[in-house]
Amino acid sequence: MSQNTLKVHDLNEDAEFDENGVEVFDEKALVEQEPSDNDLAEEELLSQGATQRVLDATQLYLGEIGYSPLLTAEEEVYFARRALRGDVASRRRMIESNLRLVVKIARRYGNRGLALLDLIEEGNLGLIRAVEKFDPERGFRFSTYATWWIRQTIERAIMNQTRTIRLPIHIVKELNVYLRTARELSHKLDHEPSAEEIAEQLDKPVDDVSRMLRLNERITSVDTPLGGDSEKALLDILADEKENGPEDTTQDDDMKQSIVKWLFELNAKQREVLARRFGLLGYEAATLEDVGREIGLTRERVRQIQVEGLRRLREILQTQGLNIEALFRE
């Protein structure tokens, strides 16, 4: 997929913010998205008669919350009023009766970089906040009001925890415009839209769209497990660009053999100095001082012999169309 093709992530797309970057509660939006009792009933994760619990932590949690009955509209008003007056038991009842709503909403945010249990945990924080702020006299059902808070906490967690670099609120708002448009186009075009298609839809410069889309890219750790039955991490399958392949190794061996052959076209002193200086013919690479100490010559004399040897070797290589600088660094 090209760099200008978008993976659609609709994080926090409908949120409004004040000048301090705090979400503003939108009552009009809630009227449009209020879930019905039938929807909640259809989305119940476990039946009341389910008794078998599996070892999986998620299923265990879902099993536990399945025993909390939903509240009627009258019960919501009753417990909400008492919770506002500081009644702890009523507050707990409001929370426990709506935990399944959190799971229902959290499941919509799968494959966004956070595990389901993490999404549920964040959503529960939003639920608690909703219980603390809910005013039953406003005329909304609690599920409507709580949905807004649950979404905000989940979306904020995804935005903050799945990004290596946090984005400013105003950038997130602008990015969400592109993401919402991209999602709409993906349904209309039946494929993930390119930056050019998004730019045309929004009447924006393509460069601006491409820049914003790059902000939505995820950074993946090389230690990330591949998943499935494999125990390998991403690092285990990445190619090492610095490591020579078999064909490079063969070429290196051929080059070494050629260098040895060319060295033996020099006189004995030049051959020994170059071999010691550059780690050839079984020698370890050494400094001018070390070479002089080993063969009983001064540093300056070793340097002169090296220059003479390289000059002669350059002449030999030039006759074969080769460059000595590719072999040695003076």
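The backbone N, Cα and C atoms fix where each Cβ goes, glycine too.
Don't look for the substitutions in this one, it keeps the originals.
Under a cutoff of 8 A between CB atoms, and with a sequence separation of 6+ in the same chain, the neighbours of E174 (mutagenesis position) are M212. What Swiss-Prot says about the mutagenesis result for E174 to T is this: 2-fold increase in RpoS half-life. Does not affect interaction with RssB.
The number of other Cβ atoms within 10 Å of the Cβ belonging to V177 (mutagenesis position), over all protein chains shown, comes to 14. Record note (Swiss-Prot) on the mutagenesis of V177 to K: 3-fold increase in RpoS half-life.
Quoting Swiss-Prot on the mutagenesis of Y178 to L: Does not affect RpoS half-life.
A helical conformation is recorded for E174 (mutagenesis position) in the three-state DSSP classification.
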